[in-house]
Amino acid sequence: MSRNRAAMVSAFRLFLRPATTTTHRSLALRLAPGTTFALHLRPCHELQQHRSFASTAEDGETDKHKKPTTGEDIYVEYVNGMPHMTVRLPSRNELCQFALKPISHNVGDLLAMLRAEDRGIDRAAVINKHGVRIASSCTIESLLDDSFSIQINNRTLDVNPPKRDKVTLESMDKVGDVRKVIAQLYEAFNVGEYQLEKSNQLAKELETLRYELEPLEEKKLELSKKAARRTNFMTWMGLGLMSVQFGILARLTWWEYSWDIMEPVTYFVTYGTTMAMYAYYCVTKREYMMEDVKNREFSLSLYRNAKKVQFDVEHYNELKRKSAELEYNLRRINDPLNMQLPSHLVRTQENTPPTLTEEKAERKYT
């Protein structure tokens, strides 16, 4: 009986010994759970690589911010709104981070940066998820919209970029409202001061132009008086010639000849006058109106005399046009009704300055 009891105790001890060993082994393996995961799920040639980059408690805190998407060989993260790509370079098997600009950088720039950092890269290409190569002109912004892969020499690295926030229509409306408020605040604080400063500036420019125009105005006044005298003389001379014609026709009709003879003569005289008026229209492209004829003669005489005394009419007209624009703008700024309106929305458009095209057209016909 005692022998049986001793045998049972020995068997029980032998039964407990491997269980105790297993317990100790399990406790030893629990000290490194990452290593346990590598032993059970990874092949032997990746064991050393995984042990080199096993995460610690501090790395866990960092991973909360970086959040790699496709493992440790390559991943994309956003730092201060800008994408940063971390890639393991093949030559020294080191991680290298590249800061990318979504709009100004493209795929060609990314590949050039990879080759510049590692001279051992012979072939590099970017492939989309359908296996089609992406052109070098594709922007980084478009590239990061979907998953892709980078082929470096004989390795293919898959990348799943994190989703980024895009601008929506509602956010644009909010930005527009903020801009309106800022514009109203700027107008309330600065428009009055700006208009006063602009008014003083226009007044100074107008004063300078008037000082420059003063001697030219005197010469132009002399030329205008001379042209007016010539035009007035031509007007009265035309009336005198018509009176002489009337007297000659009357003399020939009632004294020298009879009406039967002079009737066809007066007809041809009248028809000749009509032909002269039509010839005037063919030359000037304007109807023969007394006021237009007088103005045309005045302009011709003025330009002819200005050329004789070397008066620069083009420069004078340019100064007058600038002066008219300054006066118009100054009047518009000082008008309380039109103070905050642009030039094409003013309520009073009287006495607007002539444009350069209108001046050229008028000069062409005169």
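Just so you know, glycine gets a Cβ as well, placed from its N, Cα and C.
In this structure the noted substitutions are not present, so the sites keep their original residues.
Every protein chain shown contributes to the tally, and the Cβ of Asp260 (mutagenesis position) ends up with 8 other Cβ atoms within 10 Å. Annotation of the mutagenesis experiment Asp260 to Gln in Swiss-Prot: In mushroom body neurons impairs mitochondrial calcium entry and decreases intermediate-term memory after conditioning; when associated with Q-263.
Annotation of the mutagenesis experiment Glu263 to Gln in Swiss-Prot: In mushroom body neurons impairs mitochondrial calcium entry and decreases intermediate-term memory after conditioning; when associated with Q-260. Cβ neighbour count for Glu263 (mutagenesis position) (all protein chains, 10 Å cutoff from its Cβ): 10.
In sequence order, Arg286, Tyr288, Val293 make up the list of same-chain residues 6 or more apart from Tyr280 (mutagenesis position) whose Cβ falls under 8 Å from its Cβ. Secondary structure at Tyr280 (mutagenesis position), taken from DSSP and collapsed to helix, strand or coil, is helix. In Swiss-Prot, the entry for mutagenesis Tyr280 to Ser states: Abolished calcium uptake; when associated with S-288. The structure shown retains the original residue.
Swiss-Prot lists Tyr288 to Ser among its mutagenesis entries, and the accompanying note reads: Abolished calcium uptake; when associated with S-280. DSSP gives Tyr288 (mutagenesis position) a coil state; it is part of no helix or strand.
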Checklist line | For Asp260 (mutagenesis position), the three-state class that DSSP assigns | finding: helix
